[in-house]
Structures are given as structure tokens and as C-alpha cells.
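Some features that Swiss-Prot has for this protein:
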{"type": "BINDING", "residues": "166-173, 191-195, 212-215, 282-285, 311-313", "note": "GTP binding site"}
{"type": "BINDING", "residues": "S173, T193", "note": "Mg(2+) binding site"}
{"type": "DOMAIN", "residues": "2-159", "note": "domain 'Obg'"}
{"type": "DOMAIN", "residues": "160-330", "note": "domain 'OBG-type G'"}
{"type": "MUTAGEN", "residues": "P168 to V", "note": "Overexpression suppresses sporulation more than the wild-type gene"}
{"type": "MUTAGEN", "residues": "G171 to A", "note": "Overexpression enhances aerial mycelium formation, also enhances actinorhodin production"}
{"type": "MUTAGEN", "residues": "K172 to N", "note": "No phenotype upon overexpression"}
{"type": "MUTAGEN", "residues": "S173 to N", "note": "No phenotype upon overexpression"}
{"type": "MUTAGEN", "residues": "L281 to I", "note": "No phenotype upon overexpression"}
Amino acid sequence: MTTFVDRVELHVAAGNGGHGCASVHREKFKPLGGPDGGNGGRGGDVILTVDQSVTTLLDYHHSPHRKATNGKPGEGGNRSGKDGQDLVLPVPDGTVVLDGAGNVLADLVGHGTSYVAAQGGRGGLGNAALASARRKAPGFALLGEPGDLQDIHLELKTVADVALVGYPSAGKSSLISVLSAAKPKIADYPFTTLVPNLGVVTAGETVYTVADVPGLIPGASQGKGLGLEFLRHVERCSVLVHVLDTATLESERDPLSDLDVIETELREYGGLDNRPRIVVLNKIDVPDGKDLAEMVRPDLEARGYRVFEVSAVAHMGLRELSFALAELVATARAARPKEEATRIVIRPKAVDDAGFTVTREEDGLFRVRGEKPERWVRQTDFNNDEAVGYLSDRLNRLGVEDKLMKAGARNGDGVAIGPEDNAVVFDWEPSVTAGAEMLGRRGEDHRFEAPRPAAQRRRDRDAERDEAQQEFDGFEPF
């Protein structure tokens, strides 16, 4: 059964925003309580967060569909809906997030680094928030916005300081098992290692990690063997260690040709030219292996490599190797810029989102694109005439109608707001200039303009009293 997965496709859905509430305050002896509809809650985000305790993407291989909770709708009495709960998905350190086209969206390195893969929708405003001096009792509320839907790919690139590379059965797993406490599978046949193994090595005051990469063969960079699947795990390593088999039984192979083949594959893969290299001649406990190591060592040193003769089985030469690796790792760490865990947002919001465009398409349709118009359309309940009128007023104030006229739109032309796959299309009817004033104030409650009964009765009594007083003052006795 598969226990290690380093590449998955993930389908994430953020929560939808809750709808706003349209309600009027009702209380005894308060006939004009006014609007008191609360706002809807925000939908939950889907967040990828690096967790050091997670080492594989196996969970997302089995269940690739993940969804955050929706925001709750607002209620009367100025009660706002509850926000949806964010869905936090733990991922291994070194996870790369890509879109469907293969573009890198985020590179998550460092414990706690987070990435918002899908943003929750905003909650709709209740009618209490929409009330104004001109619109005193709105009979509508705004709808909550839908959450983001994203299809993303996750790739794990192991975060290690040292990578052991070499032919299958060169002794890489044996070497990492004696340098660290790792317990990889070890056997005397090729491709025993099917997944990268990580081990932690302590050399003096330096602690570093070593990755045992599955064996490489000629053509690995083009997908032969297992190389293409796991070469990306070498990308983050600071030091490359060539593990060469000095006791191979294959007559056409020798340490120098093995080194040339592996270097060719690394060069074809790309991006690894500046990594420092160390050559390890393994299996010197075998008599023929010791002799071969002494023969090829001068040639390797002439090429500029630091060479170490070791035996993972007999534990020979390991201390010198571990301290040499620690020195190179410390140098690489000192030269590396400090990385801080940051919360990455998939689409940063612009400070000014008031811009929009109007284009005329070949079929005569006018298309409006812009953050505000598209958001307003998503928030509108088209079953409510008052809400549609409110949308018309907002678009008019933004200048959409002016641009439509300049683009050549006429009464009855088709207008679409939004992208082709999710647009609202309607027949355009130009509004009257200052339409809100000419057509009446939408959402106005005329009871606010009428005199209140108690005040009217008080005025009537005062008028009767004044009239009686005047009659009394003008009374002349016989």
C-alpha cells in the first residue's frame, strides 16, 4: 500500500458568504421601528499551512475535495450571521503550490508558512446597513458572495541539507542508516528505495538533514527509471554527495563512468550546477573495492572533487565524512538569506477597485468587466425589484451608463456584466438623469413623512385650546 505521495491534485472550495437580512423592527408602541436586518457572515477560507509533523501528501491523494464552511445569514434585531470556519490543511515543509497551467503560486518553506488557496465570500449587508437619509427603510438586503473554487496541484520537494545521489544499489540507504537514525529499506537488488528517506545527522554543534534519493540511471532526467519522479527532491539541497559503488559486479560500469552519467542527468535536469559536490567511494570493506577506490581517487581529485573512502557496513570513514558535510552545510546556511514565515494571499486586493472596462463584442453585445460591477451583480437579488433598482443606481453613480453611451450602446442593446462563463445579461434601458430623484426614492417609507398620530392629536388639542382662549379673550359681558 502506498504510504508516500509527493504529488496530488486538490480541489478546494471556500465557504459562501451569508445573505443579509431584510427586516423591520417590531415592538409594542413603536409603529416606526425602522430596519434592523443584520449582515451575513463571511465564508471560511481554505488555507494551506506547513506542519513539521506532516511528511507526505497521502491524505489529499485519498480525499482531494475539501470545502470550508459557509457564513450564516443575518437575522432581525441587528444580529449579524456567524462567520464560516476557516479550513486549515496541513502540508509538509517544502510543498509547492501550482495552478492548472503549472505556474507556481506559492512555495511553502518553513514551519507555519501559510497560503490562502481559496478565499471565502463576503457576507451580504442587511437592510439596516443600507439605510440612509434618502433610503430610510430598504425592503431588500444584499446577497452573500460565493467563495472561490480552485483546482490546484501540490508537489513536495524535500527540504534537506544534503542529498545522496547515485546508481541503484550504490549503498545510499546503508550510508544514511549509519550516519543517522533513519531506518530505510535495505536489500541487495536495484531500486530498493522507492521514496526519499530523510535522516538527521549531528556533527559537533551542527545538525543537518540528509536525503536518500532513489537511484538514478541513464535517462532519468527524461523519465527513465524513478529519477524524474524524485529528482525534484534534490532541488532544495545545499550539498550533493555522489555515492559511487567500488564493488559493482557489472563489467561495463566503474566509479568514473557512474559519476559522469549522474552528472549528465543532473545537468539535463537543470538548476543544480552551483551546488557543492562531494564524492563518496563506498564499499571499501570489500578487497576489490578498496583497490578500485585507490585507483580512481587521483582522477577524481584531479577533477576538483573532495573524495572520501567509506564503508557503511564496516563503519569506516564516517566521522570524517559527517564533519566535512557539516562544514559545507554551515557555509551554505550562512550564505542563505533568512526566510520568514509569511501568510501568502492568492490574489491581493487592489487598494482602488473602482476601475472597469466596457467593450463591444462581435455579436453586438456590450461587456462590462470590473471588480465593483461584478461584485455588485453577485450581491443582487434579481427577484426583488427594489434590489434591482439599487443596483441600477450604483452602476449609474459609478459611471457605467456614461461609458455604455460613449461605446455606442442604445436602448434595447444587450449588456453583460462579468466573464463569459458567469455573466448577467440584460437589455439596457438608459436611466433618466438623476433617476433616483425623478423616479422616487427607492426604499423610502412614506410613513416617516406623514405626521405621527400622537403629535397630530397634540397639535389638535393645542389648536382647540388657542381657539377657546381667543373666544374667552373676546368675550364682553352685558
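Numbering starts at 1 and runs along the chain as it is shown here.
Backbone N, Cα and C atoms are what each Cβ position is placed from, and that goes for glycine too.
Don't look for the substitutions in this one, it keeps the originals.
Comparing C-alpha positions, L281 (mutagenesis position) sits nearest to K172 among the recorded positions S169, K172, S173, P214. P168 (mutagenesis position) has its Cα within 10 Å of the Cα of these binding-site residues: P214, taken from P214, K283, S311. Here the C-alpha separation of K283 (GTP binding site) and G171 (mutagenesis position) works out to 8 Å. Summarising the environment of S169 (GTP binding site), the number of other Cβ atoms within 10 Å of its Cβ, over all protein chains shown, is 21. On the 0 to 100 pLDDT scale, the model's mean across the domain 'OBG-type G' (160-330) is 78.
Classification of S173 (mutagenesis position) by DSSP places it within a helix.
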